[in-house]
Every structure is written in structure tokens, then in C-alpha cells.
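Input: a single structure, listed below in C-alpha cells.
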Amino acid sequence: MTSTGQDSTTTRQRRSRQNPQSPPQDSSVTSKRNIKKGAVPRSIPNLAEVKKKGKMKKLGQAMEEDLIVGLQGMDLNLEAEALAGTGLVLDEQLNEFHCLWDDSFPEGPERLHAIKEQLIQEGLLDRCVSFQARFAEKEELMLVHSLEYIDLMETTQYMNEGELRVLADTYDSVYLHPNSYSCACLASGSVLRLVDAVLGAEIRNGMAIIRPPGHHAQHSLMDGYCMFNHVAVAARYAQQKHRIRRVLIVDWDVHHGQGTQFTFDQDPSVLYFSIHRYEQGRFWPHLKASNWSTTGFGQGQGYTINVPWNQVGMRDADYIAAFLHVLLPVALEFQPQLVLVAAGFDALQGDPKGEMAATPAGFAQLTHLLMGLAGGKLILSLEGGYNLRALAEGVSASLHTLLGDPCPMLESPGAPCRSAQASVSCALEALEPFWEVLVRSTETVERDNMEEDNVEESEEEGPWEPPVLPILTWPVLQSRTGLVYDQNMMNHCNLWDSHHPEVPQRILRIMCRLEELGLAGRCLTLTPRPATEAELLTCHSAEYVGHLRATEKMKTRELHRESSNFDSIYICPSTFACAQLATGAACRLVEAVLSGEVLNGAAVVRPPGHHAEQDAACGFCFFNSVAVAARHAQTISGHALRILIVDWDVHHGNGTQHMFEDDPSVLYVSLHRYDHGTFFPMGDEGASSQIGRAAGTGFTVNVAWNGPRMGDADYLAAWHRLVLPIAYEFNPELVLVSAGFDAARGDPLGGCQVSPEGYAHLTHLLMGLASGRIILILEGGYNLTSISESMAACTRSLLGDPPPLLTLPRPPLSGALASITETIQVHRRYWRSLRVMKVEDREGPSSSKLVTKKAPQPAKPRLAERMTTREKKVLEAGMGKVTSASFGEESTPGQTNSETAVVALTQDQPSEAATGGATLAQTISEAAIGGAMLGQTTSEEAVGGATPDQTTSEETVGGAILDQTTSEDAVGGATLGQTTSEEAVGGATLAQTTSEAAMEGATLDQTTSEEAPGGTELIQTPLASSTDHQTPPTSPVQGTTPQISPSTLIGSLRTLELGSESQGASESQAPGEENLLGEAAGGQDMADSMLMQGSRGLTDQAIFYAVTPLPWCPHLVAVCPIPAAGLDVTQPCGDCGTIQENWVCLSCYQVYCGRYINGHMLQHHGNSGHPLVLSYIDLSAWCYYCQAYVHHQALLDVKNIAHQNKFGEDMPHPH
């Protein structure tokens, strides 16, 4: 592909350049591009042929109408009215208690006074919906606390100071006042009032500004300034009264909320996430249960998440990294219906307790990230915070965000420090067995490479100085969202092909949908203008602009000839004016955003632009609207504005990439189908290895999908693991989105499955950047219903509506994870935010002990994952090699080798575990071999996890019952039984080795209120026993479990073996001849089929598919008229003479046998480049370049002739 500044001759030559592994192609065929005139002879149709084509056109309309009806039947939930309003509880009665014997006690009434003054000063009280605080009833408090404890606290109302002090001294870090009980009841009741308001649809979200705090309070224990656990009571209250099944509790207080954790650590209906200062247990509350290794017990395993900070001075980038890499992916899989935040602000810079360096703007970002969950049902409950100014500003910033104000830009975001990277990596290691979305969330690197990274980080980071925090301000906007559109852009049309996918109706249908939903009326409509000559010349050559302008006066025949000089282009007399108007509209929107006229905007424009090069039109594009808009923004701002361009069009934006590849002020990120270089625009420009050049090295980021079916889970995984970490580190001042919607489900070109809800979430997550200054500019998208619904969903997000609930039917595909990982590996040297890695110790771990545990009942459909703890085993089939990874006790990377987490694949292993049955590199528990999973179960009631009574003792795989055999566990120095078994699986040797695991002194990291006053004693307690009488009782010691017998595992592998061959075909073959599957009827590569239906919880290897033909193909122009002699479906192969199974080429009408006979048609395609062939067996048409079946009205004529010859009658209907 041409680079910036090359002439059009080079541009035309680029079209014939092929991937070295791709079949040869002649000049008559291009991908997603028109055939060059004269390359393939075409006769002029006579009147009879024209009439017949008209008849076939009517038949073809039925299929298109069915597609539209199907899309219209999607449950897009866009008509639902978005809730508005932020609730606030702030009651003066909560200040009626203080420490009687210590006036300097940090938790005092002045905390709420400072907050109230700040909110009044910023005018926030008037913008909120105020709610009267109420007292929590005893019955409500008893949802979490014991009646005896509540009664004891009630008696404090009548105690004198001496008695209060004596009682307080029996607890850790508390004081008591005669009004403490009533204020604690009022604080809990305040949160419950907001729960009623949010779940009762009175408001969208809310904040309870209360004291005393609550997250340290336990079942029967006062602790850490806390009497009653407000968020814990609120969670149980929501479940009991409002029938909420799944609650997410986020605790960002600098102290670990052990009281909340202990309340729910065996409950899969509550996901608890805490990010706190730990310092290897040296920081209060000094509990091992506060470390990353504690993930819950019993059915609650995996539902407790701790990200411990092991040093002070942690910054915004560290907190954001934990949210992006850990919390958000897990929360999306969990699917909470309500989010509660234990919102302590003692991690803010200047707080005497926390000694951290987070900023109010950082907490605004965290709040914004959480607002995308649970349909926006979010409640913040004040916990700690003891620097009055920092506390007031932190509360104010979070409340601004709840109200819909844009997040302030971070002053010095940078990247997470090495200590934060270690903590996040350890948390991911501990959680990966329990959450499908976290599979391969960290990648293994050798210790030598990690040491090189550490040297680089030391050089890059340098000594850190606390920034001088500015006074945060929020813009006063006339309108929130600008909308630019002009019907005149519909004048650009194809004069020769009315069925070309880039039709004028694209923008009309979008605008009609925006108006139907009332979204257009909520936006500020901006009048577009044509781009000026100077604006166009910032990205395009004067010669090219003049050349395109000259087309306005060309005749039809000249326009047709001119169109053939470019890739996939049609030109009409109005093309130049429309392209100029589309680009000018984008520039007008940039002006409105940068001037503060609007916060963000959407440009509904055509023709698209991201393929347009400096001196050449390409791929339906003439002027690169996004690129010109970016340069215009830098021009009017007067400096090299940092601009992030995100291109989520399914095709790689080659033109945009080339225009900024040497410019570090513009970060270009593209997610697109690449298919090993065979998907348009073809070549290697869209590969992950393309990183920019010169000063722009590292500022070009390509996530190259190597297949179809990419959906919400895949794009969000890329967002969390790659796009957002880099974006926050870059810290853009403006975000431009090349918003093509051809990756949407139902699009005829993309073959992907992104939903409108998915696009809404992608948009929302980007809105935290650049102070909310984001502009969406329409690119591709060729299903009118899909693009209309998708743009409407994005517009709602821009307007501040919470993203709709997003149910992910499956985890990310293995192919998607491979693409994301490939890009991360390329870019981790340029972006420190990507260095969340496992460490490969070349010497191996000092201990090979493997401790397995029994999963009582899976709260998620990954039963097998729950059969190993953080000490994981990597199994390599065919080699008999087992790599055991043992985490040292409460360790993190950076400690001694014996305490280092090591889980790695060998160097020569492929990156994906199950490819053609050749290599198996999965944990025993995962057992996803041959494309299926052991013991998958689903719960109809709990999307993100099973209900508490869900039990499983036998798992059915492929129709076979796999009994979980058990053995006795020796505890207290004894070892688990060692079992070794080798059996042949598909020709490979599978060696199952379970190493010894010493369980000396195993304890649970938990305190109990009755036996450990002060919350410091660590005691051993048994796990809850299983409720299923068929399941053997679990071991009473955490970390021990009966093992799966070798015979059971081998039997399951044999059951699953059948799927490995078909799965391996698509992922292991090169994009050359061997991957041109599907020539024979029914022989299409399943990975290239359109997804029709799937079972929730299944991996990509186990999804069920049906072959669905594409309704349009860019290579249909290569179909030539039928020869006068007609077709003979009995004609033998032109090479070998077989009549067994033959295909006819639709360009030259030669007949050859299929790939499963002698493969002569495949050879013909390789020699001629002719793309489309028709099966004489079932009359299906196959396109080699699209790697898909195609059914379009252009094929109906030849299909009907073949049908007549085969059956003696016309086709009754399209099939």
C-alpha cells in the first residue's frame, strides 16, 4: 500500500501486491474493489437477458427483506427511556456525635462540614435530588449483624463517658458516643433510601454522604471507626426487598474493608472488589485475608477480589490499571444489577492515613468507569477520608461525574508503577481460574526480558514528585452533544450499480432512527459546511484535490473510466461536493467541541474517508475526513494537540495510518479484520507489527482480527487490555472515532457480531478521556438497520445516558485473544501500561508442589477451573511435560524465586492451547480440549454466576457422565496422593502428574468478632459444607481437595477429541491454499461461518454454527454472462475427467473438481485469480477471497440456468 506522498501509479500497483502466502491474483479481481475495465470481457446483454435479470431481482429481494426483519427483531432496548437524576443524602443529624475523650480524633463532624461547603460552593446541592435520611430498622441491620450485637450497640445510648470508653477499648480503633448508635442507624438507613430510589426508578444513581463509616464492621464486631456495615446491609436489603440477584461492591477506601469481605466471602451473588494499601500486611488491618491470594471460600470462590498496594504514593494510573485489567472485565462477566461503592477518599494525595497520591480527577475517572455497569445503577457511600480539603474535592469530583459532567483530564497519568503491575498481575493470576474473561489476561515473559523492562521503567519513571493539584473546573456548555448532517450528501451515488453497498440511504436511515428515538432533538444540530482548500491540503496533495474536482464536469463514460483508476471506487458528478461536505462537517464539529459550544458530537456523513490516501481515493473513500479533522483541530488550537484516533471500522484505515505514522502527537488505534493480510485493503499495512516510524514509532496500534465472528466480548477485551491502558497513558486532549459499523452483526461485509449495546459501551469507555471531548465520524456499515441502531446507541452514550445492560453470550474467542496478545507483545516496549505480565523463571520454581482444591459447586460454568488454586499446572500433550507453578505464601513478583508466580508455556508452543489437537497447554482444570469444556453448567437465574443452591456432582460432556472421583487429603504435613497416568489421546501422550503438596499449618485468613476482639487474630475455621448429598464433603482446610482420577480425565479427553481437528483447521493453517476451505458443499471452515446461535458460557470452540451465505460480495463484478451454450451440470472436470463433484468458474465457465476430489478448481483459482465458483452438486456459490458462500441477485441467473439443467425446471425460490 502506498505511503504518504507516493503518486497514483504506485497506488495502482499496490492493488496487485499479494501476501506471500496468498494465491496469485490477476488484474481482473480485487478485494472490495471494482474490476478494471477491459480486464474481463463482458458482452452487452440483450433485451431477453435484461428481462430475466429483472425477474431474478424480485426473487432476490425476499432474502434482503428477511435480513432486515430479523435485525429489526433484535432486542436492542433503545426505546427505553433513560433514567435521570442523581440522588443525594446529606443530613446534619449525622454530625451529632464525636469522640468525647480525644478532640483530635480524625473521624469527626468537620468531615461532613467540609464536604457540604464544597458542594454549596460548586452548586452541586441544587443539581441533585435530595432525599431525607431515615433510620435503618433492626430487622434491616440483622441482614448482616447479629441481634445481640445490635442490642449491645443500642445500650450505648444510655452509657456515661467512662462506660463508653471501657466498651470502646475492647475494639480496635473506635470511639463511642451516646449518639453513635442513632447516627450509625441513620447512616445505614440513608444508603437504604438511595437503594429504594435507584431500584424503584426514581433516580439513576446516588451518593450517601454519611458518617460513621461502615466497611470495617463485621457480624458482631465494631472495628476501625465503624459500627454497622452500610454497604453490606444495602446489598442484602436490595436482594431481599428488590429481588436483586447480583450485586457488585467496590471498595476504594485506602484501608481494606475486611468486614464487607467476610460478610460475602462464601456468597457468589455478591462480587466484592477492594483496592487498598497493604504493604505485605504491615498496614492496618494487618490481615493476610487482605492479600490478592484470598479469593473467597466455598461457592464464593472467585467472588472476592483484592488488589493490595505494597508501597505508598500510588497514583491515578495505578488505580485505573486495576480497574481496567481486573475489575471491569470480571464485572462484565458477572453482570451486576446494582453497584455499591464503599467510597473512602483517604487514598487522595495529602491524606495523613493513606499516604497515597491519587487525585480527585482520578476518582472521577473511577466513577465514570463504574457508570457503565448495571445500567448505570450506582450508589456511592462515604467511608474514610481525613484530609478535609482532599476529602471535599474528592466527593465533589465523584458527584460531578454522577451528574453527567465530563471527567477532568488527569494531570500526569503516566502508567502504573512496577509495584502496581505486580499487584495487578498477582490478582489476575489468582482469579483466572474462576473467570473466563480473564483467560490469558497476563502473558508470560522471560525473567531476562522483564529485567530489561524494569531497567527501561527505571529510566522512564525517574524520581516521582507529587504534582501541585490544580483547582478542578467543569465546563459550562450550551449543549452536550452536537449533531451534524446534510441531506445533500446523498447526491453521491453509483450510476452503474444500484445495489452497491455504499448507498445514499445509509445516512438517511440513521437520521430517521435518531429522530424516532428523540435523540436528534436532544442534540444541538450544527450546519455543516464544505471543507476549505486549505483544510483539504493538510492531508491531501493539491494535484489530487484538483484531479477530483475536475470530475464534477466529466461525462458519464469518463467518470466510469476515472473510477476504474482507483480501488473500490465509484464517481458521479456530485462526488467531489459530497466528499468536501463530509470532510467540512467533521471540521465544523471539531470547532464546536474545541470552542466549548458542545462537549462531544456525532457526524452522520458520507462518503466515508479512512481509506483515502494523500493522493488517491480508495475503498469508497475520497477525502480522509478524520485525518483532516485532526489536523484542523491542531491548527485552531495553535499547538500539536494530542489526538487519539480510534478506528473500529471492520476494515483497516490504511489512509489514516499512513498520514500519521511518523507523528507522535496522534495516536492511531485500529481494530479490524485482517485475516492474515487477505481482508481488504489487503497487504501487511494492517498487521500488528506496523507500529509507525521515526518519531511516530509506537503511535500506530493495530489489533488485527484473523477471522470473522468477533463480537462484544472480543472488542471489550481489546478495550480493557490494550486500547484504554494505552489511551490513558497517552492522555489525549481530543478523541476522534472512525465509527464504521460494518463490524455490527448483520453487516454483509464484516462478518462480525458487535451489537448496538456493545458500541454504546465502547463509546462510554472512551468518554472518560480528553475531558469528554470525543467526536464520532461515520465511516462504513452497510446494513441499514444495523448502522441505524448502532449509531443511535452511541449517540445515547454521548448524551450521557448509561450504556444498556450488556449480556455477553460467550467469553472472548481464542483467536481474538491471540490477536490482542500479539499486539501487546509488540507494543509493551513502548507503553508501560501494557506490562502486566507473568514472569518466566528459566530455573523454574523452587517448589513443584501442587495443591488442588475441591470446588463445592461452580458458581460459574467453569467447573474445571475451580479444581486448581493459584498453584496452577500447565499440561503439555505429546511431551509428557508438566510445569507446575507455585505461588509462594502471600508473595508478589519481585521477591525470591521461591515466591514468584510462574505459569508459562514453553518457547516452541503455539499461543493457543487447542489447535488441531497438536498441542495441549491448558490447566487440568480448564480441560478445553478439542473445542469443548469439561463440566460446563449454566444457570438460568444468575447470568454472572450460579445461585447459592446450585450444585454439581456429575458433569456431562459429549453425552458421557464424568464422575468426579476423590481421594483422601492429608493435612498438617502430609502430602496429597501422587498419581501418574499416561494414555494416548489422538496419537499424543498425555501425562498427568500431580506433585506433592505439603499443607503445613494451613489457616484461613479471617477474623471472627467473638473470638478476636480488635480484628487482629488469625484463626482457622472450616469451610461451609456442600449442600449436595451426592458431592463428597469438602476438606476443612483451604487449598486442599480431592483430585480428579487420571482415568476420568483421560476419558473426558477422548470424549472431547472429536472437535479438535475441525477447530485446528481454521486457526493453524496459513492464509494460503490450505486455508481455502469450503469449496465443496458443506466443507466450509466453521471458523469462517456466520454465527447463528450459541450456548451461553461455551467457549468459541464449542459454539454451534450454520453456514449462512453473504448477501453481497465485492467480487460479484467478476461474474460474466452465461455462455450461449448454457451450462451442463454433468460436465466432467477439465483436468482429470471426474464427474464425482465439480464446480464451474463464474468468470470463464471452465469446470473443475472440488478440493476433496483432486482440487483442480482450487488450482484454477490460484492460476487465474477468478474468485467465484458454483457447485454443480447443490448450486451454492463460493468466493475464494471472501472465504464464504455468497447468495446475491447477480447469481440468481446462473443458478437458475443450472437448476433448469439439473432438474428441468426453474428455481422455485432463492435458497
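Cβ coordinates are placed from backbone N, Cα and C, and glycine is handled just like the others.
Original residues only.
Secondary structure at HIS216 (mutagenesis position), as computed by DSSP, is coil. Quoting Swiss-Prot on the mutagenesis of HIS216 to Ala: Reduces histone deacetylase activity. Does not affect HDAC6-mediated deacetylation of alpha-tubulin. Abolishes HDAC6-mediated deacetylation of alpha-tubulin; when associated with A-611.
The active site, 1 annotation in Swiss-Prot covers HIS216. Other Cβ atoms within 10 Å of the Cβ of HIS216 (mutagenesis position) number 31 in total over all chains.
Among the mutagenesis experiments that Swiss-Prot reports, HIS611 to Ala is described with the note: Reduces histone deacetylase activity. Abolishes HDAC6-mediated deacetylation of alpha-tubulin. Abolishes HDAC6-mediated deacetylation of alpha-tubulin; when associated with A-216. Cβ contacts within 10 Å of HIS611 (mutagenesis position), excluding its own Cβ and spanning all protein chains shown: 31.
Annotation comment: Swiss-Prot describes HIS611 as active site, 2, evidence class experimental evidence.
Positions annotated as Zn(2+) 1 binding site by Swiss-Prot: CYS1113, HIS1115, CYS1183, CYS1186. Counting every protein chain shown, 25 other Cβ atoms lie within 10 Å of the Cβ of CYS1186 (Zn(2+) 1 binding site). CYS1186 (Zn(2+) 1 binding site) falls within neither a helix nor a strand when secondary structure is assigned with DSSP, and so counts as coil.
Feature annotation from Swiss-Prot assigns Zn(2+) 2 binding site to CYS1133, CYS1136, CYS1153, HIS1160; the stated evidence is experimental evidence. When secondary structure is read from DSSP and collapsed to three states, CYS1136 (Zn(2+) 2 binding site) falls in the coil class. Cβ environment of CYS1136 (Zn(2+) 2 binding site): CYS1153, ILE1157, ASN1158, HIS1160 lie under 8 Å away, each six or more residues apart in the same chain.
When the recorded positions HIS216, CYS1113, HIS1115, CYS1183, CYS1186 are compared by Cα distance to CYS1133 (Zn(2+) 2 binding site), the shortest distance belongs to CYS1183. DSSP gives CYS1153 (Zn(2+) 2 binding site) a strand state. In this structure, the C-alpha atom of HIS1115 (Zn(2+) 1 binding site) lies 18 angstrom from that of HIS611 (mutagenesis position).
The Cβ of CYS1113 (Zn(2+) 1 binding site) lies under 8 Å from the Cβ of LEU1172, CYS1183, CYS1186, ALA1188, VAL1190, HIS1192, each of which sits 6+ residues away along the same chain. Most other Cβ atoms within 10 A: among the binding-site residues CYS1133, CYS1153, CYS1183, that distinction falls to CYS1153. A 10 Å cutoff on Cβ-Cβ distances gives HIS1160 (Zn(2+) 2 binding site) a total of 21 other Cβ atoms nearby, all chains included. In the three-state DSSP scheme, HIS611 (mutagenesis position) is classed as coil. Excluding the listed site residues CYS1133, CYS1136, CYS1153, HIS1160, the same chain places PRO1132, GLY1134, ASP1135, GLY1137, THR1138, ASN1142, TYR1152, ILE1157, ASN1158, GLY1159, MET1161 with Cβ atoms within 8 Å of the centre of the Zn(2+) 2 site Cβ atoms. Other residues of the same chain near the Zn(2+) 1 site, with their Cβ within 8 Å of the Cβ centroid of CYS1113, HIS1115, CYS1183, CYS1186, are LEU1110, PRO1114, LEU1116, PRO1171, LEU1172, TYR1184, TYR1185, ALA1188, VAL1190.
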